[in-house]
Amino acid sequence: MFRKGKKRHSSSSSQSSEISTKSKSVDSSLGGLSRSSTVASLDTDSTKSSGQSNNNSDTCAEFRIKYVGAIEKLKLSEGKGLEGPLDLINYIDVAQQDGKLPFVPPEEEFIMGVSKYGIKVSTSDQYDVLHRHALYLIIRMVCYDDGLGAGKSLLALKTTDASNEEYSLWVYQCNSLEQAQAICKVLSTAFDSVLTSEKP
């Protein structure tokens, strides 16, 4: 499938939300980047900046999602090549075609909780935790249509370990692109809240 990427640019439109900090910034942007559908991307290593703030402190938003799979412990050299949203999408596509990730997740639903502490994925009864992604270890989040025609969307997380030596990709399925975009938006707000609270 042919894909054409567009360079992201700073914009004052309602479709772009950017937050700057001393060392990192968050960029949550919506743009037609792939599969002729909307891709929402949250990039915590961006160099963009503007001064929005929102101080919703301890709230946790919950979403029902399915777990597709993960590619863990990518070496630094491999992870560095996965900088943009299209890089992640293409990498996941190839991994699915190679059988490293399934195209369709198992039927079991999980609860994804997003807060200023990060992301927690737990069983639907919330007794068992499947994954925890600390906020400061999340490098990028991308959501996009899965291309299978059922209206489902994939949500991909790129994370690093505490020593920044390895990267991992985590892939979840959302019921719709709107749900996936909502998760990106909540995570952006969580970053915003933490960054705002760090200011003197």
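A Cβ is built for glycine as well, from the same backbone N, Cα and C atoms used for every other residue.
Annotation of the mutagenesis experiment Thr38 to Asp in Swiss-Prot: Strong defect in cell spreading.
Under the heading of mutagenesis, Swiss-Prot lists Thr38 to Asp and annotates it as follows: Changes in cell spreading.
What Swiss-Prot notes for the published mutagenesis of Thr38 to Ala is this: Stimulates cell spreading on fibronectin to a similar extent as inhibition of CaMKII.
Sequence annotations record features per position, and here Swiss-Prot assigns domain 'PID' to 58-200.
Counting only same-chain residues six or more apart in sequence, the Cβ atoms lying under 8 angstroms from the Cβ of Leu82 (mutagenesis position) belong to Leu74, Leu88, Tyr91, Lys158, Tyr167, Leu169. A coil conformation is recorded for Leu82 (mutagenesis position) in the three-state DSSP classification, outside any helix or strand. Record note (Swiss-Prot) on the mutagenesis of Leu82 to Ala: Reduces ITGB1 binding.
For the mutagenesis experiment Leu82 to Gln, the note given by Swiss-Prot reads: No effect on ITGB1 binding.
Leu86 to Gln appears in Swiss-Prot as a mutagenesis experiment; the accompanying note says: No effect on ITGB1 binding. Every protein chain considered, the tally of other Cβ atoms within 10 Å of the Cβ of Leu86 (mutagenesis position) stands at 19.
Where Swiss-Prot documents Ile89 to Arg as a mutagenesis experiment, the accompanying text is: Reduces KRIT1 binding. No effect on ITGB1 binding.
Mutagenesis annotation in Swiss-Prot: Asp93 to Ala, described as Abolishes KRIT1 binding; when associated with A-96; the structure shown retains the original residue.
According to Swiss-Prot, the experimentally introduced change Gln96 to Ala is described as follows: Abolishes KRIT1 binding; when associated with A-93. Within 10 Å of the C-beta of Gln96 (mutagenesis position) there are 19 other C-beta atoms, taking all protein chains into account.
Recorded in Swiss-Prot as a mutagenesis result, Leu135 to Ala carries the remark: Abolishes ITGB1 binding. Neighbours of Leu135 (mutagenesis position), defined as other CB atoms within 10 A of its CB across all chains, total 17.
The annotation that Swiss-Prot gives for the mutagenesis experiment Ile138 to Ala reads: Abolishes ITGB1 binding. DSSP classifies Ile138 (mutagenesis position) as strand under the three-state reduction. Its own atom aside, the Cβ of Ile138 (mutagenesis position) has 21 Cβ atoms within 10 angstroms in the protein chains shown.
According to Swiss-Prot, the mutagenesis experiment Ile139 to Ala carries this note: Abolishes ITGB1 binding.
Under its mutagenesis annotations, Swiss-Prot gives Cys184 to Asp the following note: Reduces KRIT1 and ITGB1 binding. Just so you know, the Cβ of Cys184 (mutagenesis position) picks up 22 other Cβ atoms within 10 Å once every protein chain is counted.
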Here the mean pLDDT of the domain 'PID' (58-200) is 84
Within 10 Å of its Cβ, which one of these mutagenesis positions (Ile89, Ile139) has the largest number of other Cβ atoms? Ile89
Within 10 angstroms of the C-beta of Asp93 (mutagenesis position), the count of other C-beta atoms across all shown chains comes to 19
